[in-house]
Amino acid sequence: MCSEARLARRLRDALREEEPWAVEELLRCGADPNLVLEDGAAAVHLAAGARHPRGLRCLGALLRQGGDPNARSVEALTPLHVAAAWGCRRGLELLLSQGADPALRDQDGLRPLDLALQQGHLECARVLQDLDTRTRTRTRIGAETQEPEPAPGTPGLSGPTDETLDSIALQKQPCRGDNRDIGLEADPGPPSLPVPLETVDKHGSSASPPGHWDYSSDASFVTAVEVSGAEDPASDTPPWAGSLPPTRQGLLHVVHANQRVPRSQGTEAELNARLQALTLTPPNAAGFQSSPSSMPLLDRSPAHSPPRTPTPGASDCHCLWEHQTSIDSDMATLWLTEDEASSTGGREPVGPCRHLPVSTVSDLELLKGLRALGENPHPITPFTRQLYHQQLEEAQIAPGPEFSGHSLELAAALRTGCIPDVQADEDALAQQFEQPDPARRWREGVVKSSFTYLLLDPRETQDLPARAFSLTPAERLQTFIRAIFYVGKGTRARPYVHLWEALGHHGRSRKQPHQACPKVRQILDIWASGCGVVSLHCFQHVVAVEAYTREACIVEALGIQTLTNQKQGHCYGVVAGWPPARRRRLGVHLLHRALLVFLAEGERQLHPQDIQARG
């Protein structure tokens with residue numbers, strides 16, 4: 001098991017780096033893409049967040065070699081949930097093409113469509129909604145017509161001719177001259193006749209030798225081509241690219257060919273084991289236009305090498321040879337982005353393929369940016385840098401600036417008013433400390449004299465309990481969250497320690513308060529405005545470690561940047577081993593319970609004269 005976990009961790013490292021050759025090598029070594037690790041997720045869940053072509057190739061490699069598109073994490077999330085929540089439309093389409101079930105729900109009862117809508121990823125939501133609509137339409141039409149299904153050996157492309165190709169996924173194909181593998185696959189279902197890619201030269205003539213292909217269909221299909229460039233490569237082409245064949249350095253474009261679909265000689269069973277039929281939309285009268293939901297791929301084979309007929313043992317020919325490098329792997333497969341395909345109309349060549357620009361943000365700036373958004377990132381390494389940079393970019397462009405700094409879980413609750421149903425998690429937290437083991441040395445002992453408290457700014461609440469009836473649940477929660485400026489753990493012996501500290505600064509000259517901590521300065525500012533501080537006590541009569549754990553979950557949900565707390569809290573017991581997302585959901589749940597306490601008790605302000613100074 002230790003060896004399996006180690007391989008799975010290495011596989012996830014390769015996925016973070018988006019290195020397809022390393023992913024394939026680890027899969028051949030036996031790495032399990034569906035193995036859930038200690039953080040609650042498997043490699044296939046991490047790969048589902050792919051956005052760039054290299055990441056999509058990694059996801060395709062996992063799905064080809066045993067990756068389950070419906071694998072569950074400890075939170076019952078599937079890869080489709082991950083892709084929908086992160087707004088990764090291409091990864092979502094690829095998973096759907098491999099049999100991902102959009103009807104599965106996570107532990108909160110949410111479908112991928114629900115997550116896409118909550119996070120504002122409209123393209124992903126549209127794909128899932130269209131899929132649901134088409135599925136219901138086909139089911140209704142099928143029930144009305146009762147047409148017989150075509151025989152498995154019927155020539156032609158599979159699926160109805162008017163069905164749009166929503167995704168194209170990588171599928172293993174027989175080796176080419178460079179000992180690499182690539183292919184295409186589409187809608188899941190019984191495979192039909194294989195449709196190998198045909199390589200053409202820059203004049204459009206077929207490079208296949210006469211008699212090598214058996215023509216079996218007149219259907220139109222889209223061919224992805226590499227066109228050898230006659231001009232000198234661009235100045236930013238890497239120097240090592242000159243050693244590649246001319247077709248590797250050429251321009252790329254997608255053409256529409258009204259020609260026959262070739263079928264390689266050999267047994268149909270061998271070919272069907274490696275390729276699945278493509279489901280394509282026939283071109284309209286105005287000519288072919290690339291669909292915004294399709295992903296153009298290219299043939300990696302040399303310009304004059306037709307796909308070979310597979311031979312026994314061909315499944316082993318995709319291994320990484322010793323003389324091949326990752327650089328060759330990167331250049332061997334070139335992709336068109338959606339923007340390039342749409343700007344050229346799918347007909348004209350585009351400029352030379354360029355690598356994605358390397359981020360100029362330093363590690364320190366990246367850490368500061370994530371912490372400013374309420375995140376608590378681990379140390380940045382070459383494996384985590386790209387993931388954190390993507391997370392920072394998405395958070396910066398996410399809608400709802402009034403929720404910036406809060407966790408994604410709390411931001412979703414603030415937008416919708418829906419609170420995660422994690423009462424079972426709170427019960428598990430409380431159960432462990434109901435009768436704590438006296439043999440263990442718990443922090444501050446096992447006396448049940450602690451509680452969690454929130455300091456609120458009444459200038460934000462505006463007597464929220466009195467006017468709550470006129471607000472929606474989301475508005476009540478938003479007002480409550482905006483008012484919180486400190487979360488702490490208190491005891492009955494020291495219930496107002498921070499207010500006492502602020503009282504010591506009260507009345508001094510204005511030159512001195514800046515020496516106080518941010519929390520005290522906030523209290524002094526509230527008092528200076530003529531208001532009092534609201535100290536909300538909740539979750540009382542618990543041992544210290546339980547109060548610390550509740551405090552930590554709440555701080556994680558709120559985001560420390562939105563508070564005057566100077567450090568993150570500490571979790572104890574079973575909660576310490578939970579994934580951060582699970583702790584944040586519990587924090588949102590606890591905040592909602594604290595809101596209910598506040599609404600029930602009413603707003604009580606504490607002014608300087610209300611605090612008894614210590615002797």
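The backbone N, Cα and C atoms fix where each Cβ goes, glycine too.
Heads up, this one's the original sequence, none of the swaps are in it.
Lifted from Swiss-Prot, the feature list:
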- 355-399: domain 'LEM' (DOMAIN)
- 448-566: domain 'GIY-YIG' (DOMAIN)
- TYR453 to Ala: Loss of endonucleolytic activity (MUTAGEN)
- GLY488 to Ala: Loss of endonucleolytic activity (MUTAGEN)
- GLU551 to Ala: Loss of endonucleolytic activity (MUTAGEN)
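For TYR453 (mutagenesis position) paired with GLU551 (mutagenesis position), the C-alpha to C-alpha distance reads 8 Å. Highest Cβ count within 10 Å among the mutagenesis positions TYR453, GLY488, GLU551: GLU551. Rounded to the nearest whole angstrom, the C-alpha distance between GLU551 (mutagenesis position) and GLY488 (mutagenesis position) is 6.
When the domain 'GIY-YIG' (448-566) is classified with DSSP, helix, strand and coil residues number 63 helix, 26 strand, 30 coil.
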